[in-house]
Amino acid sequence: MEEIGHHFGLGATAHGQHHSQLPWGSSPLSAVISPPPQQQQQHQQQSAGYLAHSPLSLNTAPPGVSHGGGSGCSNPVLQLANGSLLEACAKAAKEPSSSSYAADVEAIKAKIISHPHYSSLLAAYLDCQKVGAPPEVSARLTAVAQDLELRQRTALGGLGTATEPELDQFMEAYHEMLVKYREELTRPLQEAMEFLRRVETQLNSLSISGRSLRNILSTGSSEEDQEGSGGETELPEIDAHGVDQELKHHLLKKYSGYLSSLKQELSKKKKKGKLPKEARQQLLSWWEMHYKWPYPSESQKVALAESTGLDLKQINNWFINQRKRHWKPTDEMQFVMMDAYHPPNAAFYMDGHFVNDSGLYRFG
């Protein structure tokens with residue numbers, strides 16, 4: 001009986017009590033999907049003799065087995081296993097050397113394969129295997145199952161499909177068990193997916209209202225490119241596309257101040273570096289022309305700022321640093337600078353000019 005239980009996923013104790021097993025490697029389907037031997041005429045004759053002399057009945061039980069012993073008897077599959085469908089195989093198991101044992105087992109396999117519900121039973125088994133599998137694996141399983149079923153049915157084309165209520169009930173019960181098993185396997189995955197959706201919803205509620213986290217991540221890079229362009233501090237243009245336009249208005253209204261301050265900081269960092277080459281060249285030219293007195297007036301500073309594209313602060317800082325590093329006033333220049341701070345001599349100091357004994361003198 002243990003060998004028969006191995007083929008049908010059922011184990012038997014020494015006292016005749018059965019318990020359910022579900023190892024898919026040794027399940028009835030794993031035995032069914034293996035190609036049957038080529039001795040089909042012998043199987044058909046033995047199957048016909050088996051049906052004629054051993055009518056199937058769900059209400060009969062093998063000797064020594066009570067329906068009330070053990071909690072496993074409430075399982076419909078176990079109740080079917082206790083019937084005379086497997087009783088003949090159990091009797092044959094007493095003589096392992098007999099050739100009728102293997103023939104009866106193969107005959108039962110052939111009946112299951114040729115049964116009208118075999119397709120749904122095989123599909124239910126594959127559904128259990130597909131739980132959590134990648135799409136490409138599921139597609140391969142389906143293709144292999146279809147090809148295998150076609151070859152098996154072709155090999156058993158001569159076997160008739162007689163009506164057997166007990167076998168029908170067995171197929172339906174096993175199919176129902178596989179469906180329930182698939183539901184148990186699928187439930188944890190469904191709970192995990194529901195948890196992920198709930199977390200995503202919470203993250204979306206914490207972020208911008210009405211905008212999904214995926215949209216924020218997808219559009220974040222383009223907005224950063226616009227901010228890092230280094231041009232004018234104007235806000236990016238808004239495309240008129242319904243809901244997206246409202247979301248962009250909301251974003252600009254909420255973060256415009258932050259973006260403006262960020263752009264100003266970026267522009268300051270750029271200005272702290274070296275001045276453009278052309279601007280430095282113009283400042284050096286003015287420096288060489290006015291080396292004796294490198295103090296540009298306010299109007300000259302404005303003109304230099306316009307021609308170089310710099311601001312007045314940059315112009316002042318450049319001349320201060322240039323004078324500290326590369327200019328040393330002569331004695332006459334020091335005298336002029338000292339007299340410029342005394343009121344009696346203030347009349348002699350003008351914009352880039354001063355008057356000495358020989359008359360009006362201009363530096364540069």
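Using the three backbone atoms N, Cα and C, a Cβ is placed for every residue, glycine included.
What Swiss-Prot records for 246-266 is domain 'ELK', and it gives sequence analysis as the kind of evidence. Model confidence over the domain 'ELK' (246-266) stands at 79, taken as the mean pLDDT rounded to a whole number.
Here Swiss-Prot describes Y118 to H as a natural variant; the accompanying note says: In strain: cv. Bomi. DSSP classifies Y118 (variant position) as helix under the three-state reduction.
Quoted from Swiss-Prot, the note on natural variant G210 to V is: In strain: cv. Bomi.
Cβ-based neighbour count (10 Å, all protein chains) for Y118 (variant position) stands at 19.
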